[in-house]
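According to Swiss-Prot:
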type	residues	note
DOMAIN	88-233	domain 'THD'
MUTAGEN	LEU105 to Ser	Low activity
MUTAGEN	ARG108 to Trp	Biologically inactive
MUTAGEN	LEU112 to Phe	Biologically inactive
MUTAGEN	ALA160 to Val	Biologically inactive
Amino acid sequence: MSTESMIRDVELAEEALPKKTGGPQGSRRCLFLSLFSFLIVAGATTLFCLLHFGVIGPQREEFPRDLSLISPLAQAVRSSSRTPSDKPVAHVVANPQAEGQLQWLNRRANALLANGVELRDNQLVVPSEGLYLIYSQVLFKGQGCPSTHVLLTHTISRIAVSYQTKVNLLSAIKSPCQRETPEGAEAKPWYEPIYLGGVFQLEKGDRLSAEINRPDYLDFAESGQVYFGIIAL
């Protein structure tokens with residue numbers, strides 16, 4: 001084989017081999033991809049560190065999560081406090097000068113009759129039908145215990161328009177003395193409060209009374225101890 005034919009075979013073999021895509025342009029592309037991958041990894045690592053150490057992230061809540069529920073409720077309370085109520089309400093107190101009886105008064109400090117409620121014949125007259133909270137408190141006071149058993153009762157009664165009969169709505173009985181004070185022993189004072197309260201459906205014109213069986217034991221030493229009232233709901 002001549003030298004020329006050998007050179008020609010080598011050239012043909014080189015042409016048959018696939019050409020590489022390297023060179024300066026391929027090197028730059030690989031360098032760019034490597035740099036881009038490094039930046040992505042570095043950025044992800046930095047973000048993880050910032051989140052882990054609390055440098056960035058969701059801000060802490062300074063208010064309750066249910067603030068959206070509290071705000072309307074607070075606004076409703078504020079608006080209702082600014083708006084005068086037209087619901088019937090009454091709060092009467094005992095007359096400390098009435099001896100031997102429980103007499104209710106509305107022309108005293110911290111007493112009121114509003115929106116149609118009347119105090120007539122020592123009874124509260126309901127101005128409209130509806131649900132009412134009825135309440136009353138009395139305070140009894142004594143000195144020592146007599147030989148006879150002491151029973152103290154407190155009752156709230158209703159005389160309805162539909163049936164003219166007194167019916168007890170709430171009632172309580174208490175006995176402050178368990179045994180008689182021995183003769184010659186010191187007669188110690190005792191106190192016995194009774195509170196009554198409940199919700200009832202009332203009709204227009206119903207009459208309500210709060211009564212006791214032993215007015216001689218009532219304690220009027222402080223104001224606000226004996227009272228009677230209704231609140232429309």
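Note that Cβ sites are derived from N, Cα and C of the backbone, with glycine treated the same way.
Predicted, not measured: the structure shown is a model, and the values here were computed from it.
Projection of Swiss-Prot feature records onto the structure.
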{"residue": "LEU105", "record": "mutagenesis position", "CB count, 10 Å": "15"}
{"residue": "ARG108", "record": "mutagenesis position", "CB count, 10 Å": "15"}
{"residue": "LEU112", "record": "mutagenesis position", "CB count, 10 Å": "13"}
{"residue": "ALA160", "record": "mutagenesis position", "CB count, 10 Å": "16"}
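ALA160 (mutagenesis position) sits 22 Å from LEU105 (mutagenesis position), taking the CA atoms of both as reference points. According to its DSSP assignment, LEU105 (mutagenesis position) is in a strand. Taken residue by residue with DSSP, ALA160 (mutagenesis position) is part of neither helix nor strand, so it is coil. Between the CA atoms of LEU105 (mutagenesis position) and LEU112 (mutagenesis position) there is a gap of 9 Å.
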